[in-house]
Amino acid sequence: MASAAVASMVLDPKASPALMDLSTADEEDLYGRLKSLERQLEFTDIQEEYVKDEQKNLKRELLRAQEEVKRIQSVPLVIGQFMEMVDQNNGIVGSTTGSNYYVRILSTINRELLKPSASVALHRHSNALVDVLPPEADSSISLLSQSEKPDVSYNDIGGCDIQKQEIREAVELPLTHHELYKQIGIDPPRGVLLYGPPGTGKTMLAKAVANHTTAAFIRVVGSEFVQKYLGEGPRMVRDVFRLAKENAPAIIFIDEVDAIATARFDAQTGADREVQRILMELLNQMDGFDQTVNVKVIMATNRADTLDPALLRPGRLDRKIEFPLPDRRQKRLVFQVCTSKMNLSDEVDLEDYVSRPDKISAAEIAAICQEAGMHAVRKNRYVILPKDFEKGYRANVKKPDTDFEFYK
């Protein structure tokens, strides 16, 4: 009976005032929590709206900033050279006018790309650094592609057997069979100098090297290093050797090197001092690049007697290959190469021209053959006769004494 009474009190709240008060308190507590959660939800909604508005504002500011950066980079920019980083937002750059500037750096630029001597773009009015250029963007130095390599082979060069052997031993063999020099215990030659009178085949042999080797080939002329602004020439020398290191194995061919490598003297003008700075940078690069990197240097000149002794010393130009005027045997080989594709008459006797005592170069022999062919074309003939060769010989060798008086 007692348990039934307790159960009836639980089922009927009116039967107990204490239980009714407890239920009312719970309802008030739940109602308070509900109101609190509603206020929190309302506050969260307000915060969400604020964040969305702030996000829209930031996106608009980002678009405006990107448009401003594009506008800054779209105007004509000044090319400069990065020199030194002062802090995260400022640095020192050198302009092409020769002046150095303390400038601000655009916040969007990757600071890791800002290395000394890097080519950069500066705003034309504020000189602010707005872009970093690729390494090759401000350089006229480029590699010869496979299609650009000359089609000259060693067989196209008549004679010069000793010169061919020496340059292949000094340039090609260290690049293709470097282990031979390690087994013998010697260092391969670093550089090769080709010297001799004009027209003896120096550049022609360098073209054959470029054709036969698979290494990257960089060809420059000495006069290209002489630029208008101070520091541009030494920078180009550094660019040449940097490009060769990045594409090793590589061959650097500097033609007419006497334009920048004459013996140093007490220079009185800024131009002479700049040429001497180019020479000193060249000397430093030839001594400085790592011998383990397969980079070879070939230089050619007609005036080896005017070159600086520091360039000629062993360790820089280890092998010096002379190209003299061809002797009788060399003349015969050059004539055979030049006339191998020509339609000659049976009456043409090349030995007659080979045996003549005139000192002529290989280029003059090629000019004689070309002139003989031109005479045959002029006469509407398909066969070259001895008289055509005789006219070509006289045109290139037997010149009147009044011609080219300044060569005397």
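Any Cβ shown, glycine's included, is placed from N, Cα and C.
Just so you know, the substitutions we noted aren't modelled in this structure.
Annotated ATP binding site per Swiss-Prot: Gly196, Pro197, Pro198, Gly199, Thr200, Gly201, Lys202, Thr203, in sequence order, evidence recorded as sequence analysis. Under the heading of mutagenesis, Swiss-Prot lists Gly158 to Glu and annotates it as follows: Impairs the light-specific hypocotyl elongation response elicited by a glutamate receptor agonist, BMAA.
Sequence features, as recorded in Swiss-Prot, placed on the structure.
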residue : record               : DSSP class
Gly158  : mutagenesis position : coil
Gly196  : ATP binding site     : coil
Gly201  : ATP binding site     : coil
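Cα separation, Gly199 (ATP binding site) to Gly158 (mutagenesis position), rounded: 12 Å. In sequence order, Met204, Asn302, Phe323, Ser361, Ala362, Ala363 are the same-chain residues whose CB sits within 8 A of the CB centroid of Gly196, Pro197, Pro198, Gly199, Thr200, Gly201, Lys202, Thr203, the residues recorded for ATP being left out.
Cα of Gly201 (ATP binding site) to Cα of Gly158 (mutagenesis position): a distance of 9 Å. Residue pair Lys202 (ATP binding site) / Gly158 (mutagenesis position) shows a Cα separation of 12 Å. Rounded to a whole number, the distance between the Cα atoms of Gly158 (mutagenesis position) and Thr200 (ATP binding site) is 10 Å.
Across the fold, the C-alpha of Pro198 (ATP binding site) and the C-alpha of Gly158 (mutagenesis position) stand 16 Å from each other.
For Thr203 (ATP binding site), the number of other Cβ atoms no farther than 10 Å from its own Cβ, over all displayed protein chains, is 18. Straight-line distance linking the Cα atoms of Gly196 (ATP binding site) and Gly158 (mutagenesis position), rounded to a whole number, equals 16 Å.
By the criterion of other Cβ atoms within 10 Å of the residue's own Cβ, the least surrounded of the recorded positions Gly158, Gly196, Pro197, Pro198, Gly201 is Pro198. It is 14 Å from the Cα atom of Thr203 (ATP binding site) to that of Gly158 (mutagenesis position).
Its Cβ placed at the centre, Gly199 (ATP binding site) has 20 other Cβ atoms within 10 Å. Each residue contributes its Cα atom, and for Gly158 (mutagenesis position) and Pro197 (ATP binding site) these two points are 16 Å apart.
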